[in-house]
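Relevant sequence annotations retrieved from Swiss-Prot are reproduced here:
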{"type": "ACT_SITE", "residues": "Asp136", "note": "active site, proton acceptor"}
{"type": "BINDING", "residues": "Leu17, Gly18, Lys19, Gly20, Thr21, Phe22, Gly23, Glu24, Val25, Lys40", "note": "ATP binding site"}
{"type": "DOMAIN", "residues": "11-347", "note": "domain 'Protein kinase'"}
{"type": "MUTAGEN", "residues": "Lys40 to Ser", "note": "Loss of activity"}
Amino acid sequence: MATIQSETDCYDIIEVLGKGTFGEVAKGWRRSTGEMVAIKILKNDAYRSRIIKNELKLLRCVRGLDPDEAHVIRFLEFFHDALKFYLVFELLEQNLFEFQKENNFAPLPARHIRTVTLQVLRALARLKELAIIHADLKPENIMLVDQTRCPFRVKVIDFGSASIFSEVRYVKEPYIQSRFYRAPEILLGLPFCEKVDVWSLGCVMAELHLGWPLYPGNNEYDQVRYICETQGLPKPHLLHAARKAHHFFKRNPHPDATNPWQLKSSADYLAETKVRPLERRKYMLKSLDQIETVNGGGAVSRLSFPDREALAEHADLKSMVELIKRMLTWESHERISPSAALRHPFVSMQQLRSAHEATRYYQLSLRGCRLSLQVDGKPPPPVIASAEDGPPYYRLAEEEETAGLGGVTGSGSFFREDKAPGMQRAIDQLDDLSLQEARRGLWSDTRADMVSDMLVPLKVASTSHRVPDSGPEPILAFYGSRLTGRHKARKAPAGSKSDSNFSNLIRLSQASPEDAGPCRGSGWEEGEGRTTSTEPSVIPQREGDGPGIKDRPMDAERPGPELFDPSSCPGEWLSEPEWTLEGIRGSRAQGLPAHHPHPHGPPRTTSFLQHVGGHH
C-alpha cells in the first residue's frame, strides 16, 4: 500500500478507482482524521501545471464557503512533489448521471427534482456572491452525498472550468459549458454572465423528469435547431448582435417576413459543413409546456375524478415546468436569477401548501427538502439576501408563519412541528419512498414494454373515468432507452465527461453585459434584477409538427471532446444491472435486486472519482 505525504498530513492509498486522460483518482485514508478521501493525482509537467492553476484558484475562493451550507464539494488540500500534483477532496457517493443510469433512466418525481434544484440554486447563489461562474453544470457535476443516510442531498463539484466573472467577461476566447447544457448566449456568441448556469440547471431539471437530455445535440447546429424547434426563433435583435449567428441562421429572403432571420435547413448545414445533422431527441417537444405531458404527467387531465394525491403531484409538476420556462429563455436578462428562483412557488412550495397541505405528497415533499438541508441533524444557517436581491431568498412554505428574516424560527426550529394529523406518520414513511411511486411498471424487460409504460399514463384512481385527450402531445422520436433497445452500447472514451483540458467545451469571444439595476416586482419575484427591452417579450413559437426523421437516432451521448472528430467520441449509455431503490419494503420490494447500504463503511465512490480523474 503506497503512502503519500503533504506538509501537514499523510495519506495511505487504498486503491485506484479511476483513470482519465490527464490523471487518476485514488481512494485514500487520511491518517490525521481517519477519514476516507478522494485524491486526484496528475503528472507534474508544464502543460498540466497551466491547466490546474485555474482550478486551484477557484477552489481556494470556494474554500471560504461552508461546503455543507453552500452545497459545494469540500476541498481539503493541494500539494505536489517532483513527479505529481495531488488534490484532496471529501469522498462523495455518485453523480446524478450515474444515479440515473443505475435506475434505468426512469423519470424522477417532481418532489425529488425540487430537493435537488433547491440545493443547486443555493450553491449558485453562493457562487454569485463570489462572482464565480461554474460554467459546466450538468448531471455529472452534481453529486449525491450519501443516498442512504441523506436522500437526495447533493453538492456541486468540478470547478476546473469555472471562472471569476470580472476576469472572464472581456476574455476573447474563454472555454465554457458542455454542449447539452450550453446557454444560447454561448452558442450564439453573445455577452454572458452567471445566468449561463441557470440555463444549465433548467436543462438538468428537464432531463431528470424526461429521463433523457432535453437538447442532446450532436453539434452546435443541432443544439440550436433543437432549441428553435421547441422554443421558437430568437428575437431579431439578438441575432443582429450575435457573433456566431451566421453559423446557424441566414437572412430571410422574404422582405415581408416578421423575422428577418431564419434557421438554416439541415440540407444547408450539410452542404456547408459536410456534417449530417442527427436526430437524437427522445421527445420532440413543440413547446416547453409539453414537458408536463411526458411520462404520465398528462394523466390527470384525462381523468374525470382524479384523487387529491394525483392532483397535488400534477400541480407540482406544472409549477416545475413554469420554473423551467423561466430558466430556459433565449435572452439572459429575461432569465430568472438563482436568488429569484429560490423564491419561485415550485421551490418554496407556497402554492402546493395552500392548495394541497393535507396531502401525503406535500408532507413528503416538505420532509425531503428539510432533510436535504440539514447537516448532522442541525438546521441550515440563515441565508441573508443582499440588498439588490430584495427579501431573503430562501424560505419554504412551512416556514412562512414562524420564520424570521433568515428563515429560521426564534426557537431555533427550522420547521414548525404542529403539523396536521397524520403528517408524522407520512414523515415516518420517508424510507419507503420509491422513485417510481406514480409510475409503476417502468421496470419492463423489453423495449416495447418501456415505451408503452412511458406513453400510457398510470391509472391514478380506480374510480376514475377517462375523457378524451386534450391538447397536443409531444412526438416520441426515439424508441428505446439509453441502456437497452436496438442500438449497440458503446464504451465511453477516457476523459469524455468533463476534461479539464476543456476538450468538451467551446470558445467564444464576447464581453459580459453590464449589471442592470434592480426592478422591483411583486410576490416571489420581488428583488429580481431585470432590464427592459424594446423588442416584443413573447418568443415566437414554431407551429406545426416537428421535423420528419430521416435518420434513426443514435444513443444520446454525453457531450464529447469538442476538439476531436465527433464520430470518434462514442456515447456512454452502458448497460447496468436493474436499479435499486433506497428503503423499499413490503410487497413493492419483491422482484427488485437487494441493496446493500453502507452505514458503517465508505460510500460508493467509483463514479465520482473516475469523473474527477478524467477531468485532468
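For all residues, glycine too, the Cβ spot is worked out from N, Cα and C.
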Looking at the domain 'Protein kinase' (11-347) alone, can you tell me the average pLDDT?
91
In the structure shown, which of the recorded positions Lys19, Lys40 has the fewest other Cβ atoms within 10 Å?
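Relative to the other recorded positions in Lys19, Lys40, Lys19 has the fewest Cβ atoms within 10 Å.
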Near Asp136 (active site, proton acceptor), how many other Cβ atoms are within 10 Å of its Cβ?
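For Asp136 (active site, proton acceptor), the count of other Cβ atoms within 10 Å is 31.
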Among the binding-site residues Leu17, Val25, whose Cβ has the fewest other Cβ atoms within 10 Å?
Leu17
Which of these binding-site residues is closest to Lys40 (mutagenesis position) if you go by CA atoms: Leu17, Lys19, Val25?
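Comparing Cα positions, the candidate nearest Lys40 (mutagenesis position) turns out to be Val25.
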Let me know how many other Cβ atoms fall within 10 Å of the Cβ of Gly23 (ATP binding site).
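Its Cβ has 25 other Cβ atoms within 10 Å.
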To the nearest whole angstrom, what is the C-alpha distance linking Val25 (ATP binding site) and the residue listed as 'active site, proton acceptor'?
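Val25 (ATP binding site) to the residue listed as 'active site, proton acceptor', Cα-Cα distance: 20 Å.
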